[in-house]
Structures are given as C-alpha cells and as structure tokens.
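A short write-up of the structure that comes next.
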Amino acid sequence: MATAKGIAIGIDLGTTYSCVGVFQHGKVEIIANDQGNRTTPSYVAFTDTERLIGDAAKNQVAMNPQNTVFDAKRLIGRKFNDPVVQADMKLWPFQVINEGGKPKVLVSYKGENKAFYPEEISSMVLTKLKETAEAFLGHPVTNAVITVPAYFNDSQRQATKDAGVIAGLNVLRIINEPTAAAIAYGLDKGGQGERHVLIFDLGGGTFDVSILTIDDGIFEVKATAGDTHLGGEDFDNRLVSHFVEEFKRKHKKDISQNKRAVRRLRTACERAKRTLSSSTQANLEIDSLYEGIDFYTSITRARFEELCADLFRGTLEPVEKALRDAKMDKAKIHDIVLVGGSTRIPKVQRLLQDYFNGRDLNKSINPDEAVAYGAAVQAAILMGDKSEKVQDLLLLDVAPLSLGLETAGGVMTALIKRNSTIPTKQTQIFTTYSDNQPGVLIQVYEGERAMTKDNNLLGRFDLTGIPPAPRGVPQIEVTFDIDANGILNVTATDKSTGKVNKITITNDKGRLSKEEIERMVLDAEKYKAEDEVQREKIAAKNALESYAFNMKSVVSDEGLKGKISESDKNKILDKCNELLSWLEVNQLAEKDEFDHKRKELEQMCNPIITKLYQGGCTGPACGTGYVPGRPATGPTIEEVD
C-alpha cells in the first residue's frame, strides 16, 4: 500500500464525537467507520485484556466506567489546577492525577495502573480516524488538517498538534471549527457578493459563535465568542440530576454514588434527549438500575426545556457578544448557520430564530459533519488541489485573544489585538525603566484585561547585556509573530548591540517536550502492536473452538453410523470435550497455546477422518469439500461476547 501523493484528510476532533472527511473527485466524502457510523465517539477504554477506541469503548462504558476515558478535549493543553479541570473532575468516573502540574488520566490496563496524558488519549482517537480513512482510501494517509474551538488558546492548539504527531499524522494546519464550517458553507454558496454569516456551533462539549464575512471566496473571521464548557453533555447532566431525584422520590434510594448506575442512566438520558428533538415525549426503560429495581419513566419535551432553560437562554449571550465585537447589528447578518448535534434541539433553534426576528436558520449542512467537511476542503487546498471548487478559496483566521507584554506597573500592552487576522507580525519599540538597567524581562501574556495579573502568562525570557545608559535611552525592538496555526514567536532585539533573544510559546505553557512526544509515538506503536496481538489471540481461540465443535458434529452425524468405530468416535468426543473445558478456564491463554491445542486435536482426528473418507461415504457429511487438517471453509463468523 503506497501512500497516494496529495491526499490529505480533514478531522473534526470533538469533545464527545469526532468525524473524518476527504476531498476527492470534486466532492467531500465523510467517511464511515467500521461500525458504519459517520461520527466516532471520542472514547478510549482499557480492560484487563485490550484497549478499545470509539464505538467499542463507548458501548462498554457502563461495565467499566473507571477505565473508559472521554472528554480528553476538556483536559488537553490545561494545567491540573485549572478551575475547569478541577470542576470537571467531580463529574468524571475516571481518575485524573497531577504529574508535575499537568493532568494525567489514571486507568487500569492489563492488570496494571497506567497514566496517560490527554494528548495520548486524543492521539488514540486520531489513530482510529486515520485508520478509518485508510480503510476507505485503500492506502496510508499521513497529512491532515485538525480543527479546534475558536476559543482554544495557544497551549491547547499546540497540545492538539502534538496529539496528531503521536498518532503519526503530519498536521498541515490547526484551524478553527467555525472557520471549517464556513468553508463547508462557502462551497455550498457560490459568489453572491459580500455576505455576513453567523455560525452557531453547539456541540457535545463546547459552544462557539463566530461571525464571518464571505466575499468572492475570501473568508474573514470578524469575531468569535463562546463558552468552552457548554454543550450536549450539560443537557445530559440536567436530565441525569432530574432522574436521580425522581428515583429518590419513588424508591427512597440515592443512586448518585453508584458510578455504574449513573453511567447507565446517562446513556439512557442521551438517547431520550435525541428522541425529544423529533418527538414531544421520550420513554426511559432501564432494567435493574440499582439494587434490582427497574426504572421505567418518561419525560416530555416541555419538561426537558424547563430543566435546561437557563442553559438554552445562555446561548444567546455569546451571540450578542460576537455581534458587539464585530460592530455589527443583528439585522446585518445574512445567514445563520447551525453546526453541532445540539443545534437539532427545537428550543435552541426557536430562541435563535426569535432573537433574529423570525429569520430562517440554515440547516442545509448536516450539523455533525460540517466541520470535518470544511477541514477536508482546507486539507485539499493545502495539498495544492487545483479543482475549480476549491481554487478560489482563501482563508483568513483570527487570534482568539489579545497578545502582549507586561510594561511598567504591571500594565498589559497588547501588540496583537484580539480578532486580528492571522498570520500576522507586529513590532513595537520599548525602552528601559531605570538608569543603567542591564537587561529587560520580556513577559508574554494573552487576555483582554488591563493588568497582566488578570491575564494568562504564556512565557517569559530575559534580554541581557544592554550597555549602561540613562532610562528611556536604550531601544528594544519587540516582535510578535503569530503563524497560521496560531503559534506565537516573540523576539526582542537591543538596537544598539544587535543582541537578540526569542521565545516560541511552547514548554512554558506545559506543552510536552520533544522527548515526551517521541516516547508517546513509540508507546502508541506499542499499543497498536498489542491490539494486533490481542486480535490474533482471539482468532486462534475461535479457530480452536470452531474446530472442536466441527469435529464433534462430524463424528456425531447420524449418517456416519457404522462408518466410524465407537472407540474412535468416543476418543474424538472425549478429546473435544476436554479441550472445550480447557477453553472455558483458559480464555486468556496465549495464541501459541491455542494453536498448539488445535494441532494436537488435528493430529488425533486427521487419521480417523481420513480413514472414514477413504472408506467412501454417502451421509450428509460427504462431499462438503472438507479437507482433513484444514478448518472447514466457509464464512468466518466473529463471535460477540
């Protein structure tokens, strides 16, 4: 399988679900995974025997909540003591530990405790999407565009890029999710003069509002706003709390401390929420939810809307903020685009429609797929796709937060203003604060507050060796250079000596070191190899089991009466039963053991079966094309535990 040159994929790495697409033959294909689903849960599970990713991981979550990791996007690029991390930890069934100020997820895998960085968990989801694309395209894929919320800061973008590297991807670019949705939308709407588009993206875990202008194939992001912690999961949480209370009232029992019960309830709540987008009532039926009690109940759409009323109403605040930032009246918006599965909720649509005085909402793009669609187009552009559809597309992104440095008195002096189009480069001259000052400390911040103490420190460095001079005389030129991925380089130069020092905002922000990333790449390969070994082991076990059952049915066949001696028949049956009993207690044996046992059985059965067939036969087992020594041909049926 040679890599096809010039093919790149677009990946929407979501908090709860992810999606992958590819642009080929003039159109975007959203690629279904091995379960036939066009979105894949961003879940990774660890068990005593294997690692599961995607649907398989989500499907077993009720049985194994402590070792099933999701929401890695809420941890990625954050510090352990970040209030967001601390608040989320209370809701997660898995354990998050502090290692050198960074969060790691602690799970039990193959009987041992293992800790993973969020980047590693995300890389496993990315690997699954990469394999999904490779299975569809029929060749390896390395180039990808990955999307992030517009609100992600520098360290979250870097960490997402690192996750791509660990998964063996060459990340061409990190782009904002709303920008990707706009590309998808822009392709659907060709040249109609300048249009102002509001993108309302309410997904499983994040909420983004963006205002763009699209003019003649050029996209410009005018403003972004949102809430990094609002989405479908929060609506699920409201339903869960509601039903926990209902269970208390009905059965006088509190299930909130039982992780498995809560997880099963959450799964049912997510299903009910989806049902309520198309029906006015949903039923929940959970057998033996807690202490043997069956929980059968229902909820109406009106009650659901009441439970989430403040959250739904709250979605309009970022809309107003984005309009203010873009200095735009709501009447100036031409199109309102819905992105993210949660925008299917009728109440959310109604609130938005009412806010825009009854305007039609644009729902022509599948809200779950729009972001991956746009990322796939952007990937094609970056790979130099020359087709007319993508040729005229130019992408202008923005910096989500102002970037600047601390000046005398702890004041934030912004060089790159929030919502500036990126890539961009800004230079400013600074000077010393006191006489004969030998050096300056350059401290780089992101944020909108007037004082640096209220903003987020990205990194710092010293510029030393400034010749003695009165205050205000030395000239220090500071340049902020932000690239298309939103990654920042800051350079300071003393004009008199030409001395230079610089920083790329990476490690000081808790980014993984190069060594750590390399180690994780190796780990990822190791886990992949282990998964392969596990698959081979199961195949060997199934081969042994089906051979034993096959032999039992062959020798017990009524049509063979008299063709096989009773002692031979019993010999085979006893051996088969002995092996099947051995299998019962040795489910976790190694592949070699299964193979060895099968060979042992074959060696015993083959002479008897050969003798039987040489003796000529007329029974139903004849003429089936059975070749001694080889398992019977025919479809391979994978067994599901």
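Glycine residues also receive a Cβ, built from the backbone N, Cα and C atoms like all the rest.
Look at Swiss-Prot and you will find 14-17, Lys73, 204-206, 270-277, 341-344 tagged as ATP binding site. The Cβ of Tyr17 (ATP binding site) lies under 8 Å from the Cβ of Thr39, Thr40, Pro41, Ser42, Gly203, Gly204, Gly341, Asp368, each of these being in the same chain and 6 or more residues away along the sequence.
What Swiss-Prot says about the mutagenesis result for Lys73 to Glu is this: No rescue of PRKN translocation deficit in knockout cells. Within 10 Å of the C-beta atom of Lys73 (mutagenesis position) sit 29 other C-beta atoms, taking all shown protein chains into account.
Here the residue is the original one, but Swiss-Prot notes a mutagenesis experiment at this spot, Leu396 to Asp: No rescue of PRKN translocation deficit in knockout cells.
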Position of peak Cβ density within 10 Å, selected from the binding-site residues Gly14, Gly205: Gly14
Surrounding CB atoms that lie within 10 Å of the CB of Arg271 (ATP binding site), all protein chains: 14
Euclidean distance between Cα atoms of Lys73 (mutagenesis position) and Gly14 (ATP binding site), Å: 7
Inter-residue Cα distance where the pair is Lys73 (mutagenesis position) and Arg271 (ATP binding site), in Å: 22
Candidates Arg274, Thr343: member of the binding-site residues with the richest Cβ shell (10 Å): Thr343
